[in-house]
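To start, the structure itself, in structure tokens.
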Amino acid sequence: MASLSETLRSHWPIALFGVILFVAGGTELYWNEGRAVHNMMALDEAHADIYSVRFTEEEQEVGLEGRIVHLSGPILVGEPLTEPDYNIQLLAVKLRRRVQMYQWVEEAVEHNYGDSVGTTHSDSRTYYYTREWRDKIVDSRNFYNRHGHTNPSHFPIESHVQVADAVFIGRYELGAEVKEKFNNYQELTSDIRPEDSGVKLHLGIYYHTNDVFNPEVGDLRLLFSFAGMEGEVFSVVGKLSGNKLVPYITSRGVPVLLVYPGGLSVQEVFRLEARAQVLHTWWWRFVGWLLIFFGVTCNTKILRLLFVRVPLLVALAPDPQFPVTGNLLIAFSLALTIAAVAWILHRPVIGACLLLAGASPYVWFTRNLVDYHRLD
């Protein structure tokens with residue numbers, strides 16, 4: 001078996017890369033757990049001080065200025081959002097215009113005859129040119145064969161999102177940050193044809209073309225969608241500032257602003273937000289654990305040489321023939337230990353549970369090792 005110094009000399013590039021992955025994964029995990037802690041404490045603080053508005057006459061005498069409140073009801077839009085060139089007019093929080101252009105697209109197919117892809121010459125590639133609807137300009141100046149495959153340099157009509165100036169729930173206006181959270185877009189379909197004869201309407205899509213079924217390069221098509229139609233019921237949690245709903249800032253500086261469709265109670269809104277936070281946290285936990293796992297995998301040989309030197313850790317040393325299982329356990333333990341450090345000061349019980357879970361593989365293998373020595 002090679003010595004530790006020899007292994008380091010022969011594997012230092014991959015070992016260094018593994019250390020970088022491990023540090024990145026550990027940092028990401030610590031940041032994610034800290035964010036989860038602060039978000040949970042922010043939700044607890046907001047829930048403890050919230051007032052659910054009932055829109056009664058008596059509430060006008062209650063001092064709600066600066067308080068976090070819960071509103072639930074149909075939204076009202078002051079002025080309609082319009083696209084006059086397409087005879088579109090509707091009362092909604094947002095109206096999104098998505099513009100696509102019919103363009104040339106290049107696809108290169110490599111023919112590898114034994115050389116690596118990086119050394120393959122241009123004469124061993126085949127270039128295909130097709131026409132597709134694209135949201136962004138495809139720069140045809142970079143094409144291998146530019147002759148007859150020229151795209152326009154810009155969009156004559158740009159994609160855009162209109163936001164209503166005044167939106168209300170009851171007598172309270174929704175601030176800009178609240179309106180920004182309306183992102184549940186629905187496709188807008190209309191039977192009213194534009195007055196411009198150069199614009200065709202087909203299956204709810206507007207075409208700037210002579211022939212919908214045979215478009216030419218440079219032709220446009222526009223798709224419209226909306227979010228927050230007037231009359232739809234939404235539940236919002238935020239702070240009242242004057243007559244406007246804005247984000248509530250907790251004592252730790254964490255903004256709380258919740259927007260969910262439907263007539264939901266305070267408990268239902270916070271339950272949905274807590275569930276969304278948990279899913280988001282677990283996604284980043286997986287990313288952090290994956291980085292740590294690959295970092296450990298890059299250093300399998302070095303870790304084995306280190307672990308075999310310590311009797312209580314020898315059982316954790318990755319098997320050189322089947323290292324994946326050992327690496328999974330090591331990454332699992334390290335990830336949970338890092339998460340426990342972030343939680344233990346704010347939620348000691350959760351932190352202690354994570355720490356015990358992280359130490360469980362070590363305790364299990366150590367117990368088996370002690371039992372094995374007793375049998376000897």
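If you go along the chain as it appears here, the first residue is 1 and each next one adds 1.
Every residue gets a Cβ built from N, Cα and C, even glycine.
One mutagenesis experiment named in Swiss-Prot is SER333 to Ile, and its note says Decreased survivability past pupal stage with increased lipid droplet size in fat bodies when ubiquitously overexpressed. Females have higher rates of survival than males. According to Swiss-Prot, the mutagenesis experiment SER333 to Glu carries the annotation: Decreased survivability past pupal stage for both males and females with increased lipid droplet size in fat bodies when ubiquitously overexpressed. As a published mutagenesis entry, SER333 to Pro appears in Swiss-Prot alongside the note: Larval and pupal lethal with increased lipid droplet size in fat bodies when ubiquitously overexpressed. Experimental mutagenesis is annotated in Swiss-Prot for SER333 to Ala or Thr, with the remark: No detrimental effect on development or survivability with increased lipid droplet size in fat bodies when ubiquitously overexpressed.
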### Query
How many other Cβ atoms sit within 10 Å of the Cβ of SER333 (mutagenesis position)?
18
### Query
What does DSSP say about SER333 (mutagenesis position): helix, strand or coil?
helix
